[in-house]
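Got a structure here, written out as structure tokens. Questions coming.
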Amino acid sequence: MQLAQRLCELLMCRRKAAPVADYVLLQPSEDVELRELQAFLDENFKQLEITPADLRTFSRDTDVVNHLLKLLPLYRQCQSKCAFLKGYLSEGCLPHTRPAAEVECKKSQRILEALDILILKLVVGEFAMSEADSLEMLLDKFSTDQASLVEVQRVMGLVDMDCEKSAYMLEAGAAATVAPLTPPAVVQGESGVREDGETVAAVSAFACPSVSDSLIPEETGVTRPMMSLAHINTVSCPTVMRFDQRLLEEGDEEDEVTVMSPSPEPVQQQPPVEPVQQQPQGRGSHRRRYKESAPQETLPTNHEREILDLMRHSPDVPREAVMSPTMVTIPPPQIPFVGSARELRGVKKKKPTAAALLSSA
């Protein structure tokens with residue numbers, strides 16, 4: 001009966017609310033977010049002294065609040081990550097994982113510092129972040145891939161190794177250049193007047209080691225450093241000759257010549273001798289023949305050249321008596337024809353007969 005009555009009241013909309021019914025008014029989500037933001041600012045930015053009244057003022061500017069609410073979860077995530085890494089580094093960190101943990105901890109600290117600056121700018125009102133800006137782009141500025149850091153560290157190690165090797169090579173090269181070298185001996189003459197009144201000019205020349213004494217006699221008045229002409233032809237070292245001015249006649253300008261070291265004459269190279277073509281030797285071989293070599297020319301020796309130079313410069317010897325060195329032509333040697341060894345001996349080998357073998361036995 002009560003059920004039918006309730007149904008009629010429901011259809012006729014006559015049902016009244018029960019006196020025991022309790023209704024709860026839910027708060028909007030904005031108030032919850034503002035309280036969470038207030039707790040976050042009180043925890044991390046106490047020095048800013050942001051009050052709830054300030055947050056209500058900020059709530060009028062929806063852009064500032066929205067940006068702060070976007071940064072809030074990211075800031076807490078980086079904060080918890082940094083705290084975990086610091087605890088891991090302080091207690092029980094493995095040696096091979098310490099470099100990676102230190103890098104990640106530094107990255108988290110750098111991101112937290114950047115977020116602190118952003119929050120401060122947003123609260124003060126001197127910074128505005130547009131909706132198009134992405135937080136991922138912001139994180140890319142302060143984060144680096146671990147593989148890239150490892151590659152950079154490896155390259156830096158190679159650069160340091162190359163610097164060490166280069167420094168070692170430079171030091172070794174400098175030590176080699178500073179090593180004492182044996183300088184050539186120097187013969188220096190002193191200018192002055194001898195006891196007999198002879199004027200001597202000051203000369204200096206490079207003296208080559210291991211040279212023989214000069215072949216010029218001292219009676220001629222011509223002196224030369226200790227050096228032989230044979231060594232001059234092979235080694236290009238300058239020499240200066242000293243002479244007595246009294247040997248020259250006064251008024252004879254033709255004989256006044258400057259005595260200088262004789263320049264080495266070019267040596268005439270002999271034509272190469274063709275190799276001997278040997279014929280095959282045998283029983284019926286032909287006689288060996290050698291081709292005639294070119295005529296050999298001999299140059300005057302150093303002693304002869306030096307004597308001729310002295311005779312030219314000496315006033316006591318007439319110039320007509322001095323003969324220039326001539327090339328002496330030596331005829332090629334006459335090589336006789338040579339036959340085989342049997343023909344030279346004049347004995348022919350005979351085969352032993354049977355009768356000779358029996359008689360010898």
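Numbers run from 1 along the shown chain.
Positions of Cβ are set from backbone N, Cα and C atoms, glycine also.
Since this is a predicted model, take the numbers as computed values, not measurements.
Grabbed the feature section from Swiss-Prot, which reads as follows:
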type: MUTAGEN; residues: Leu34 to Ala; note: Complete loss of oligomerization
type: MUTAGEN; residues: Leu41 to Ala; note: Complete loss of oligomerization
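Tell me about the surroundings of these features in the structure.
Look at Leu34 (mutagenesis position): DSSP puts it in a helix.
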Around Leu34 (mutagenesis position), how many other C-beta atoms are within 10 angstroms of its C-beta?
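Summing over all protein chains shown, Leu34 (mutagenesis position) has 19 other Cβ atoms within 10 Å.
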Taking the Cβ of Leu41 (mutagenesis position) as the centre, count every other Cβ atom within 10 Å, in any protein chain shown.
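I count 20 other Cβ atoms within 10 Å of it.
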